[in-house]
Amino acid sequence: MLARALLLCAVLALSHTANPCCSHPCQNRGVCMSVGFDQYKCDCTRTGFYGENCSTPEFLTRIKLFLKPTPNTVHYILTHFKGFWNVVNNIPFLRNAIMSYVLTSRSHLIDSPPTYNADYGYKSWEAFSNLSYYTRALPPVPDDCPTPLGVKGKKQLPDSNEIVEKLLLRRKFIPDPQGSNMMFAFFAQHFTHQFFKTDHKRGPAFTNGLGHGVDLNHIYGETLARQRKLRLFKDGKMKYQIIDGEMYPPTVKDTQAEMIYPPQVPEHLRFAVGQEVFGLVPGLMMYATIWLREHNRVCDVLKQEHPEWGDEQLFQTSRLILIGETIKIVIEDYVQHLSGYHFKLKFDPELLFNKQFQYQNRIAAEFNTLYHWHPLLPDTFQIHDQKYNYQQFIYNNSILLEHGITQFVESFTRQIAGRVAGGRNVPPAVQKVSQASIDQSRQMKYQSFNEYRKRFMLKPYESFEELTGEKEMSAELEALYGDIDAVELYPALLVEKPRPDAIFGETMVEVGAPFSLKGLMGNVICSPAYWKPSTFGGEVGFQIINTASIQSLICNNVKGCPFTSFSVPDPELIKTVTINASSSRSGLDDINPTVLLKERSTEL
């Protein structure tokens, strides 16, 4: 009888044993598989490593690791020695070779086809085929682990609001030392919300952006039904209205396309565009208006070139051209600015034609979380000679009509944005959005910040002070989390020490860049079958793509061709800032923090 009791106790104890993969034992992208209840096996296939935990490098891997400089060394080289890079930029074969390496080395860090999602921490047909999920760079932490992050850290995670209050919330506006402006901030917001479209009815692991990339559904609508409501069905154009001699989006009443507006917004200010949340702030509607004008302008160009084409072909070809323009602007203007490189990035799909590369993409949940760059937002928005606080700015398209697109472009080009890394720079107006980012990451069972660093071949941080580069926030972090290997992804990205004179820390760049470049170059228009003049209506359409820039987009569609770029033109606006954030509070506590939080727009 005693023997039976002991056996029963042993079985019960075994059934409550933690999943052996909770400790994330497999290194260097090795895959952990449980064997029985208390054993695991690491699959090191094609990792370049071997051993029980995939920790021993093969001979060629050892040589590569010895020769490979650290990411910070590469960043230093690319952001210094301007004279050398000026020479390289003017030697086509050298520039092409370096750009090709940048694209392949970054893109190969992304699994394609996708591997995991929030409900499947192992390879499955469901994880591959179900487009309604965001994919995952790392599988979720197993359900039966001793702690929320696996085996490290406390048994209960710190209160998300406490994290935001102590580490993320702005005390005083910290400008971006790279000089990013509000044209950049709103471009980032407008561009990314064609593929960051969380389905909040189903949960943060699900997306409504089934195109999983640059398909411009934020211009044309996610569904065919919405697209048809927005189209004019004449000469390929989108519906529009003329106000004071300039083109603006049509109204909800004229299109019957659903948009999110509060009841108090009058009908004539309820503009209808592809993304239903873009009525939130005039900065988003500014870009929506500019791209509407660009689509209809391209239709006119194609109509002149191809009078024989009907409405459908003009529409579809114009959409492909705008996709090409978008990718070109993102790589050569937007990413170029973010990088701070003296090396000139180049959009040229032919660089990958002789490489092993898959022309498909799946948006990762971690990429969505990483892109919550709310510290970019200022305390107030300066348009011409007027300042608007958040309560005056949101859902107020009358500002757009009052000032006009030209004044918006001029003003946002001059207004500096905030620094993202370094901590304590999230505006109080979006405090609840930052808190939701932490809560949703927990719901999706993200692995720790250091596990993501290892996944992207970065050395894990060994101390809190190494992470933040200062003492005050590192002490707060340690009190909250207890273990550097238990710090969560989103808070760590925002408190990580910035690179010298940079907007981001190392991890934001080294994790974000692979997702970004794979998503851009994995677009179907970049494939050999598509990347040819005939796809875009001939040389005229191809030329529109190959000469696109943020300045040309503005000049072609905004009265007076105001100067613009993604950085402030006046160097005096860029002030030297310290790595650690100020501990004094800003004066924006009276703003209702829930004002930007609507059920379907928390990513904004």
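Cβ from N, Cα, C; glycine included.
Heads up, this one's the original sequence, none of the swaps are in it.
Taking all protein chains in view, 18 other C-beta atoms sit within 10 angstroms of the C-beta of Tyr341 (substrate binding site). Swiss-Prot lists Arg106, Tyr341 with the feature substrate binding site, giving similarity to another entry as the kind of evidence.
When Cβ atoms from all protein chains are considered, those within 10 Å of Gln189 (mutagenesis position) total 23, not counting its own. Annotation note: Gln189 (mutagenesis position) sits in a helical segment as assigned by DSSP. While the structure shown retains the original residue, Swiss-Prot records the mutagenesis experiment Gln189 to Asn with this note: Increases two-electron hydroperoxide reduction. Has no effect on cyclooxygenase activity.
Under its mutagenesis entries, Swiss-Prot includes Gln189 to Val with the note: Impairs two-electron hydroperoxide reduction.
Around His193 (active site, proton acceptor), a 10 Å sphere centred on its CB holds 22 further CB atoms from the protein chains shown. Taken from Swiss-Prot, the feature active site, proton acceptor applies to His193.
Tyr371 (mutagenesis position) falls within neither a helix nor a strand when secondary structure is assigned with DSSP, and so counts as coil. Under its mutagenesis entries, Swiss-Prot includes Tyr371 to Ala with the note: Decreased protein stability. Increased decrease of protein stability; when associated with A-516.
Per Swiss-Prot, the feature active site, for cyclooxygenase activity maps to Tyr371. Of all Cβ atoms in the protein chains displayed, 19 besides its own lie within 10 Å of the Cβ of Tyr371 (mutagenesis position).
Within the same chain, the residues at least 6 positions away from His374 (heme b binding site) whose Cβ sits under 8 Å from its Cβ are Val426, Pro427, Val430, Val433, Ser434, listed in sequence order. Residues or ranges marked as heme b binding site by Swiss-Prot: His374.
Within its own chain, Ser516 (mutagenesis position) has Val330, Val335, Phe367 as residues 6 or more apart in sequence whose C-beta sits under 8 angstroms from its own. Quoting Swiss-Prot on the mutagenesis of Ser516 to Ala: No effect on protein stability. Increased decrease of protein stability; when associated with A-371.
For the mutagenesis experiment Gly519 to Val, the note given by Swiss-Prot reads: Loss of cyclooxygenase activity. Loss of cyclooxygenase activity; when associated with T-516. If you draw a 10 Å sphere around the CB of Gly519 (mutagenesis position), it holds 22 other CB atoms from the protein chains shown.
Here the Cβ of Cys526 (mutagenesis position) has 23 other Cβ atoms within 10 Å, regardless of which shown protein chain they belong to. Quoting Swiss-Prot on the mutagenesis of Cys526 to Ser: Prevents activation by nitric oxid (NO).
What Swiss-Prot notes for the published mutagenesis of Cys555 to Ser is this: Abolishes enzyme activity. In the three-state DSSP scheme, Cys555 (mutagenesis position) falls into the helix class.
In sequence order, Ala513, Pro514, Leu517, Lys518 are the residues of the chain that are 6 or more apart from Arg106 (substrate binding site) and have a CB within less than 8 Å of its CB. Cβ contacts within 10 Å of Cys555 (mutagenesis position), excluding its own Cβ and spanning all protein chains shown: 14. DSSP gives Gly519 (mutagenesis position) a helix state. Of all the recorded positions given, namely Tyr341, Tyr371, Gly519, Cys526, Cys555, those whose Cα is no farther than the 10 Å limit from the Cα of Gln189 (mutagenesis position) are Tyr371. Considering only the recorded positions His193, Tyr341, Gly519, Cys526, Cys555, Tyr371 (mutagenesis position) has His193 as its nearest partner by CA-CA distance.
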